[in-house]
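Visitor: One structure coming up, written as structure tokens, with questions to follow.
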Amino acid sequence: METAVNAKSPRNEKVLNCLYQNPDAVFKLICFPWAGGGSIHFAKWGQKINDSLEVHAVRLAGRETRLGEPFANDIYQIADEIVTALLPIIQDKAFAFFGHSFGSYIALITALLLKEKYKMEPLHIFVSGASAPHSTSRPQVPDLNELTEEQVRHHLLDFGGTPKHLIEDQDVLRMFIPLLKADAGVVKKFIFDKPSKALLSLDITGFLGSEDTIKDIEGWQDLTSGKFDVHMLPGDHFYLMKPDNENFIKNYIAKCLELSSLT
């Protein structure tokens, strides 16, 4: 096994954003962002969450404090970097993954890489707003490089999740578009075949907005020999922005992990 880097290394802190450290936490919850997203939204979860959890939000290259870095070329490059950053903080504590949309796929590939290289698995993976990676119903990602700025604006308004005042601010939109294009390119290249057997042994939970157009979240069950369940919450693709839904997710995750630790 490769030697883990120091838990306080700049590399680790660059990739993982932990705004609210909790040394007494029993579990570490690693959160993965949606396409075009940063780490701040999920890092803030750590302020109001069960005391048994410490939240670390993944910060991808090309945004926030990593603004000057080039974007990743594919999802495996992203996962490899995350695994390197994770190793120092998951050696002594149980951990789980939560990903929304694009982040669900990053969480999956990160889990598979951890298992392949280090024989480690999260206790649980929580996926949100994402079709199974091998599903024929997985939405086709538009080639954003072929869209005008105005077309991207309309696409974001239709999709939801990005505040309208930000989308209508031309300067903000021009900063955001490169992030979205980079992540959309990664998703577009991500091809995942249906496995002939379970790849993981952990439990998977799916969350979905009642008005989301995402289909076949149930297909995630094909990836694990563990249990699988789905929870539908009111809202669209970004249903988790609603405080009630966010609280439900955080409380559910805490209960799941506490029960997992007893088995």
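Each Cβ is built from the backbone N, Cα and C atoms, and glycine gets one as well.
Pulled the feature table from Swiss-Prot, pasting it below:
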- S101 to C: Decreased thioesterase activity (MUTAGEN)
- S101 to A: Loss of thioesterase activity (MUTAGEN)
- S101: active site (ACT_SITE)
- D236 to A: Moderately decreased thioesterase activity (MUTAGEN)
- H237 to A: Loss of thioesterase activity (MUTAGEN)
- H237: active site (ACT_SITE)
- L262 to A: Strongly decreased thioesterase activity with FASN-bound fatty acids. No effect on thioesterase activity with free decanoyl coenzyme A (MUTAGEN)
- T263 to V: No effect on thioesterase activity (MUTAGEN)
Visitor: Other than its own, how many Cβ atoms are within 10 Å of the Cβ belonging to S101 (mutagenesis position)?
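Guide: For S101 (mutagenesis position), the 10 Å Cβ neighbour count is 28.
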Visitor: Rounded to an integer, what is the Cα-Cα distance in Å between L262 (mutagenesis position) and D236 (mutagenesis position)?
Guide: 34
Visitor: About how far apart, in whole Å, are the alpha carbons (Cα) of H237 (mutagenesis position) and S101 (mutagenesis position)?
Guide: 8
Visitor: Fill in the CA-CA distance, S101 (mutagenesis position) to D236 (mutagenesis position), as an integer in Å.
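Guide: Distance (Cα to Cα, whole Å): 12 Å.
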Visitor: Which has the fewest other CB atoms in a 10 Å radius around its CB: D236, H237, L262, the listed mutagenesis positions?
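Guide: The mutagenesis positions D236, H237, L262 were compared, and L262 has the fewest Cβ atoms within 10 Å.
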